[in-house]
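What Swiss-Prot says about this protein:
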DOMAIN    1-124  domain 'Arf-GAP'
MUTAGEN   PHE285 to Ala  Loss of interaction with FAK1, decreased interaction with PCLO, no effect on interaction with ARHGEF7
MUTAGEN   LEU288 to Ala  Loss of interaction with PCLO and FAK1, no effect on interaction with ARHGEF7
MUTAGEN   ARG298 to Ala  Loss of interaction with FAK1, decreased interaction with PCLO, no effect on interaction with ARHGEF7
MUTAGEN   ARG299 to Ala  Loss of interaction with FAK1, decreased interaction with PCLO, no effect on interaction with ARHGEF7
MUTAGEN   TYR392 to Phe  Loss of interaction with NCK2
Amino acid sequence: MSRKGPRAEVCADCSAPDPGWASISRGVLVCDECCSVHRSLGRHISIVKHLRHSAWPPTLLQMVHTLASNGANSIWEHSLLDPAQVQSGRRKANPQDKVHPIKSEFIRAKYQMLAFVHKLPCRDDDGVTAKDLSKQLHSSVRTGNLETCLRLLSLGAQANFFHPEKGTTPLHVAAKAGQTLQAELLVVYGADPGSPDVNGRTPIDYARQAGHHELAERLVECQYELTDRLAFYLCGRKPDHKNGHYIIPQMADRSRQKCMSQSLDLSELAKAAKKKLQALSNRLFEELAMDVYDEVDRRENDAVWLATQNHSTLVTERSAVPFLPVNPEYSATRNQGRQKLARFNAREFATLIIDILSEAKRRQQGKSLSSPTDNLELSARNQSDLDDQHDYDSVASDEDTDQEPLPSAGATRNNRARSMDSSDLSDGAVTLQEYLELKKALATSEAKVQQLMKVNSSLSDELRKLQREIHKLQAENLQLRQPPGPVPVPSLPSERAEHTLMGPGGSTHRRDRQAFSMYEPGSALKPFGGAPGDELATRLQPFHSTELEDDAIYSVHVPAGLYRIRKGVSASSVTFTPSSPLLSSSQEGSRHASKLSRHGSGAESDYENTQSGEPLLGLEGKRFLELSKEDELHAELESLDGDPDPGLPSTEDVILKTEQVTKNIQELLRAAQEFKHDSFVPCSEKIHLAVTEMASLFPKRPALEPVRSSLRLLNASAYRLQSECRKTVPPEPGAPVDFQLLTQQVIQCAYDIAKAAKQLVTITTREKKQ
């Protein structure tokens with residue numbers, strides 16, 4: 001079949017002309033350089049095949065060209081094509097760009113992170129959404145609109161979805177309608193050609209009954225694709241599926257004995273490995289067969305890659321794929337076993353493939369083993385599998401999912417969403433060195449677990465201390481807000497304590513979101529003031545040990561899951577000049593701490609956690625000094641100096657402006673919690689406006705030094721917040737942005753603003769009472 005389409009073909013990722021590779025699962029054509037990145041992602045992300053030098057079923061190649069020519073690439077680049085999204089700074093790679101890091105980062109974002117795919121407007125219930133999408137897919141496959149079905153699959157529709165009302169899967173519908181290309185696409189995404197409908201009929205039966213005999217034969221080939229691909233890799237032949245479904249090249253190799261590299265490995269280790277292979281449960285055997293299938297695909301693509309590339313320019317260490325990439329859906333043990341397959345030489349790998357083909361045929365036909373395995377020394381996992389099953393040689397029933405016959409290759413190629421147990425492929429020959437390495441790694445892991453448990457306990461104690469301190473400070477703040485006179489101090493904060501700022505807890509019903517790395521993903525966010533300390537402590541996950549040395553964890557009366565911040569810079573590590581206004585405000589604020597205590601506050605301010613002599617902006621002191629050098633901020637801070645003005649605004653006005661600042665901070669923190677980084681800039685502008693209005697209540701040259709220090713901190717923090725939020729838009733298109741670090745910096749700025757505003761409320765309230 002000709003690979004030329006109706007228009008000039010270009011690479012879907014960088015627009016290079018004359019692409020030589022195809023991504024089957026994405027429906028796009030890619031050039032050699034971009035293909036190297038696709039291969040490094042793994043088959044679970046992109047299944048690649050050379051357009052000219054690889055063997056193609058005609059209908060599969062037609063399906064890929066149909067998708068590519070009908071704009072399937074726009075599915076994966078939806079937001080890049082939207083003019084409203086151009087301001088994000090992301091751009092498509094060019095042919096002249098370097099593979100690393102420009103092309104590789106773009107391709108990873110496009111296919112692995114799905115950063116440019118159209119997002120549904122409402123995803124509150126992912127289960128309902130996936131079900132609705134799957135029903136749409138069930139209806140769409142009867143038509144010839146391939147790109148619509150690919151779009152539904154990209155949004156989360158399930159190719160093996162069983163319609164509860166109609167009792168069929170999408171592949172049944174496509175087979176009945178004779179939609180061969182739709183069937184190819186569904187099989188690529190994991191549809192099983194052997195899955196029965198409510199009456200026990202398969203898609204193959206539907207195609208034959210409707211008179212689509214070529215489609216029925218193609219579905220049979222898809223059903224046995226795994227064993228067909230393994231046999232073709234060894235001998236270049238496939239069964240016709242009319243006279244038989246299996247070709248075992250074992251007999252030909254034994255009789256001919258062409259050379260040592262082509263003969264079977266008949267060592268004792270190989271024989272023992274074959275016995276262990278026969279003793280595997282059907283599920284573990286299926287996993288092993290899928291892993292070997294992926295390794296065959298890698299080796300075939302490697303051979304094509306080496307035969308087609310310019311070795312002086314393209315074949316480098318960074319473009320090679322020496323072993324199977326890690327699949328995050330698999331366990332670490334299984335991923336290690338998959339990668340060890342690359343260490344098999346040609347003879348060992350051929351022996352393994354022949355053993356798998358023989359075992360697959362035996363299990364499919366229900367034949368018994370030729371030799372008993374009672375005396376084998378099996379691992380504990382394999383022995384437990386044996387205890388749970390009657391006989392490996394029996395034909396499985398429909399009800400027993402673990403003892404079903406070897407599933408169709410269409411399902412085993414890509415239907416990887418099920419939870420998998422580990423399957424160590426090195427069980428056949430475990431050397432002493434591997435045993436010692438595993439033992440050492442286990443001891444190291446146990447020591448690390450013990451250390452993390454101690455750290456977790458320490459963090460839990462610290463959390464409870466902070467909880468008690470916050471309750472105490474809230475009670476004091478409530479007391480300060482009461483009219484003069486004896487007022488009993490409540491044991492718990494009231495609802496009016498929300499004026500202590502930073503209270504995103506006002507939003508009581510909020511969907512769980514993924515928190516930062518120090519907490520469990522998806523843990524519910526609750527305010528400190530309303531959640532018991534023990535409950536919050538149980539959610540804590542320990543830091544890595546290297547992150548805990550001399551680091552203090554502190555809280556700002558905010559949800560524990562999001563607004564915990566580490567002090568990473570101490571006072572001794574920041575250099576301040578004597579003339580720095582920020583340093584002077586810090587020192588003056590520290591000197592005034594004793595005055596505040598003599599006025600009868602009874603405790604420190606709600607947000608006061610700086611030490612004597614330590615800058616108020618200790619966490620990012622250097623960044624504040626750099627920011628203070630800006631002319632606008634310098635002029636703002638200098639305006640606080642001069643002849644003193646003893647006047648102070650009313651407490652009600654200060655509280656009113658403080659509430660406005662608090663409201664805007666809550667909006668910013670909600671955006672941070674929901675990872676809406678594009679909302680940072682407008683939120684910071686609102687906060688800056690509210691801070692400006694609050695600062696305008698006070699005289700330009702206040703007489704009280706605490707007021708001047710707090711105003712300095714308030715203005716400086718607002719300017720710094722704007723500066724940090726602007727970093728969400730990179731200065732250069734495509735520049736990487738560390739959003740986790742940036743979010744922590746933004747939260748720190750919000751904390752400093754809240755701290756300064758709280759100090760102004762406290763000072764104004766106290767001065768008005770005197």
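Cβ coordinates come from backbone N, Cα and C, glycine included.
Although substitutions are noted, the structure shown does not include any of them.
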Other CB atoms, at most 10 A from the CB of ARG299 (mutagenesis position):
16
Can you tell me the CA-to-CA distance separating PHE285 (mutagenesis position) and ARG298 (mutagenesis position), as a whole number of Å?
20
Give me the long-range Cβ neighbours of ARG298 (mutagenesis position): same chain, 6+ apart, Cβ under 8 Å, in sequence order.
ARG39, VAL321, PHE323, LEU324, ALA342
Secondary structure at PHE285 (mutagenesis position), reduced by DSSP to three states:
helix
What's the CA to CA span in angstrom from ARG299 (mutagenesis position) over to LEU288 (mutagenesis position)?
17
Under a three-state reduction of DSSP output, how is ARG299 (mutagenesis position) classified: helix, strand, or coil?
helix
Check the domain 'Arf-GAP' (1-124) for me and report the mean pLDDT.
87
If you draw a 10 Å sphere on the Cβ of LEU288 (mutagenesis position), how many other Cβ atoms land inside?
22
Test of understanding: give the count of other CB atoms lying within 10 angstroms of the CB of PHE285 (mutagenesis position).
20
